[in-house]
Amino acid sequence: MVKGSVTNTSSIVKQFEKSSIKHETETIAFAKQFINECIREFQEQKDNVVEEKNTDQNHQNQNQEGVIIEIYQELLQKVDLISSELRQNLSSLQLRFQEVERDTGHDLLNVLNSLSQEARLAQKVLEEDGSQQGSQLIQGLLTCFQSTGN
């Protein structure tokens with residue numbers, strides 16, 4: 001009973017950790033890919049600005065500055081979206097960890113209560129049999145369980 005509960009809880013925690021790591025890795029990979037695409041787009045725009053600047057200096061500079069500003073604004077918006085998504089994911093992870101901790105703690109308390117009840121029953125059986133050493137052993141176990149339960 002105890003091993004099953006602990007194994008089940010351990011399995012849930014491991015599955016959650018794997019899922020969290022996978023999601024985090026995917027999010028980081030997406031962010032890196034996005035940043036690389038933005039850098040590439042920016043470099044292309046920069047190259048275009050240099051080419052056009054040589055042909056029509058004044059007019060092209062004004063147009064390209066506007067394009068660069070738009071690109072920067074789009075980049076900032078995308079970075080804000082990624083940041084927001086990462087904050088949401090972190091919040092979700094924190095909630096899931098709290099749920100696992102709460103469930104695990106509840107399971108452990110149930111196990112301790114069950115063990116305490118079984119120890120009391122064993123003490124009654126030993127007291128009826130008159131075994132002094134067994135009774136002392138069970139009394140010691142009860143004391144241990146009661147101190148860990150508090």
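Heads up, the Cβ atoms here are built off N, Cα and C, so glycines get one too.
Keep in mind that what you see is a predicted model, and the values were worked out from it rather than measured.
Pulled from Swiss-Prot, these are the features on record:
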{"type": "MUTAGEN", "residues": "ASN36 to Asp", "note": "Decreases meiotic gene conversion at ade6, and crossing-over between ade6 and arg1; when associated with P-137"}
{"type": "MUTAGEN", "residues": "ASN63 to Ile", "note": "Decreases meiotic gene conversion at ade6, crossing-over between ade6 and arg1, and abolishes double-strand break (DSB) formation at a DSB hotspot"}
{"type": "MUTAGEN", "residues": "LEU90 to Pro", "note": "Decreases meiotic gene conversion at ade6, and crossing-over between ade6 and arg1"}
{"type": "MUTAGEN", "residues": "LYS124 to Ile", "note": "Decreases meiotic gene conversion at ade6, and crossing-over between ade6 and arg1"}
{"type": "MUTAGEN", "residues": "LEU137 to Pro", "note": "Decreases meiotic gene conversion at ade6, and crossing-over between ade6 and arg1; when associated with D-36"}
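In the three-state DSSP classification, ASN36 (mutagenesis position) falls within a helix. With respect to their backbone Cα atoms, ASN36 (mutagenesis position) and LYS124 (mutagenesis position) stand 72 Å from each other. Under DSSP, ASN63 (mutagenesis position) is assigned to a helix (H, G or I) in the three-state scheme. Distance from the CA of LEU90 (mutagenesis position) to the CA of ASN63 (mutagenesis position) is 41 Å. Taking a C-beta cut-off of under 8 angstroms and a sequence separation of 6 or more, LYS124 (mutagenesis position) has no same-chain neighbours. ASN36 (mutagenesis position) is surrounded by 10 other CB atoms, counting those within 10 A of its CB over all protein chains shown.
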